[in-house]
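*Asks:* Handing you a structure now.
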Amino acid sequence: MFSRVRGFLSCQNYSHTATPAITLPSSGSANFAGVEYPLLPLDQHTPLLFQWFERNPSRFGENQIPIINTQQNPYLNNIINAAIIEKERTIGVLVDGNFSAGQKKALAKLEKQYENIKVIYNSDLDYSMYDKKLSDIYLENIAKIEAQPANVRDEYLLGEIKKSLNEVLKNNPEESLVSSHDKRLGHVRFDFYRNLFLLKGSNAFLEAGKHGCHHLQPGGGCIYLDADMLLTGKLGTLYLPDGIAVHVSRKGNSMSLENGIIAVNRSEHPALKKGLEIMHSKPYGDPYIDGVCGGLRHYFNCSIRHNYEEFCNFIEFKHEHIFMDTSSLTISSWR
């Protein structure tokens with residue numbers, strides 16, 4: 001199986017190589033905006049996490065693993081490759097979809113073939129502690145806007161929130177942040193549950209009752225990788241500013257925070273909790289823009305007067321043993 005994976009990977013014909021001469025941070029501190037943040041460790045046993053939410057399981061065979069695995073997008077092989085390279089780590093795969101019995105058996109077989117792979121069904125986890133009723137969010141925002149002076153009040157936004165409140169009260173008064181995202185399609189739902197899993201950290205593996213996870217400590221962290229991130233070697237022990245880092249996309253002279261990699265050294269990291277607070281306080285919050293980027297910028301006090309490029313460099317997850325964002329070289333097959 002190892003040779004098949006390696007052979008498959010070698011056929012991808014990527015035109016780039018791993019970023020050369022990366023200097024990985026070691027223990028010490030990192031400075032942003034005049035504040036020193038300790039570089040906290042994620043050791044070699046911190047679990048990795050991949051995620052695959054499949055909207056259309058019928059596009060796979062009845063007894064096939066329902067994760068894309070083509071020459072252009074070898075996502076399943078990337079997961080297997082990570083499990084082979086990082087034998088000492090638990091490799092979580094958070095899945096969701098209306099899978100057939102045969103597809104579930106195929107996922108169970110994957111766990112037997114690679115004992116450090118742990119398939120976790122999203123429906124097996126309890127996210128109620130991170131939930132909030134939409135009506136409460138709307139009512140709080142209505143009160144906040146109505147308390148503003150009339151000359152600065154956003155009447156259009158106020159009207160839209162009142163419409164949303166009326167719709168919720170009419171159709172489903174118990175509708176919540178979690179249940180509403182469960183109805184969403186596309187990357188928004190994908191991103192939302194990723195954030196919640198990372199808030200749980202290692203606790204999610206323990207909650208799911210996965211065999212062989214007894215070595216994970218409650219309250220520990222997790223390293224999320226998009227399935228198009230390709231490992232070429234062990235990650236080792238990582239040192240991150242206050243125990244968190246994310247992927248940074250670089251295109252030409254521009255850069256942006258991305259959620260293709262999110263690494264945290266502990267459950268309920270305060271930056272992600274701040275992002276959840278924003279989601280709880282905004283009428284139309286976004287799990288990427290608010291839950292990740294907003295949470296990071298609030299927690300590390302990165303305001304508009306600070307240099308965004310400097311913040312990206314500060315919070316960036318860097319590693320010479322990862323090919324970053326390989327889907328940008330082909331076409332993402334997630335749909």
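Positions of Cβ are set from backbone N, Cα and C atoms, glycine also.
This is the original sequence, none of the listed changes applied.
In case it helps, Swiss-Prot gives these features for our protein:
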MUTAGEN   Q51 to A  Strongly reduced protein-arginine N-acetylglucosaminyltransferase activity, while retaining ability to inhibit the NF-kappa-B signaling
BINDING   Q51, W52, F53, Y75, Y224, L225, D226, A227, S327, S332, S333, W334, R335  UDP-N-acetyl-alpha-D-glucosamine binding site
MUTAGEN   W52 to A  Abolished protein-arginine N-acetylglucosaminyltransferase activity
MUTAGEN   R153 to A  In 4RA; abolished auto-GlcNAcylation and reduced activity toward death domain-containing host target proteins; when associated with A-184, A-305 and A-335
MUTAGEN   R184 to A  In 4RA; abolished auto-GlcNAcylation and reduced activity toward death domain-containing host target proteins; when associated with A-153, A-305 and A-335
MUTAGEN   Y224 to A  Abolished protein-arginine N-acetylglucosaminyltransferase activity
BINDING   D228, D325, S327  Mn(2+) binding site
MUTAGEN   K234 to A  Abolished localization to the host Golgi apparatus; when associated with 87-A-A-89
MUTAGEN   H247 to A  Does not affect protein-arginine N-acetylglucosaminyltransferase activity, while retaining ability to inhibit the NF-kappa-B signaling
MUTAGEN   K251 to A  Does not affect protein-arginine N-acetylglucosaminyltransferase activity
MUTAGEN   E258 to A or Q  Abolished protein-arginine N-acetylglucosaminyltransferase activity
ACT_SITE  E258  active site, proton acceptor
MUTAGEN   R305 to A  In 4RA; abolished auto-GlcNAcylation and reduced activity toward death domain-containing host target proteins; when associated with A-153, A-184 and A-335
MUTAGEN   R335 to A  Does not affect protein-arginine N-acetylglucosaminyltransferase activity, but impairs the GlcNAcylation pattern of host target proteins. In 4RA; abolished auto-GlcNAcylation and reduced activity toward death domain-containing host target proteins; when associated with A-153, A-184 and A-305
*Asks:* 10 Å Cβ neighbour count around R184 (mutagenesis position)?
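*Replies:* Other Cβ atoms within 10 Å of R184 (mutagenesis position): 13.
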*Asks:* For Y224 (mutagenesis position), just count the other CB atoms lying within 10 A of its CB, please.
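*Replies:* Here the count is 25.
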*Asks:* Can you tell me how far the Cα of H247 (mutagenesis position) sits from the Cα of D228 (Mn(2+) binding site), in Å?
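*Replies:* Here the two Cα atoms lie 13 Å apart.
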*Asks:* Any idea what the Cα distance is from R153 (mutagenesis position) over to D226 (UDP-N-acetyl-alpha-D-glucosamine binding site), rounded to a whole Å?
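*Replies:* Between the alpha carbons of R153 (mutagenesis position) and D226 (UDP-N-acetyl-alpha-D-glucosamine binding site) there are 41 Å.
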*Asks:* Cα of Y224 (mutagenesis position) to Cα of F53 (UDP-N-acetyl-alpha-D-glucosamine binding site): how many Å, rounded?
*Replies:* 14
*Asks:* Out of the binding-site residues F53, D226, D228, give me the one sitting nearest to E258 (mutagenesis position) by CA distance.
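*Replies:* Ranked by Cα distance from E258 (mutagenesis position), first place goes to D226.
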*Asks:* Nearest to R184 (mutagenesis position) by Cα distance: which of the recorded positions Q51, D226, D228, K234 is it?
*Replies:* Q51
*Asks:* Provide the three-state secondary structure of R153 (mutagenesis position) computed with DSSP.
*Replies:* coil
*Asks:* Nearest by CA distance to W52 (mutagenesis position): which of the recorded positions is it, out of D226, D228, K251, R305?
*Replies:* D226
*Asks:* If we check Cα distances from K251 (mutagenesis position), which of the recorded positions F53, D226, K234, R305 wins as closest?
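*Replies:* Going through F53, D226, K234, R305 one by one, the closest to K251 (mutagenesis position) is D226.
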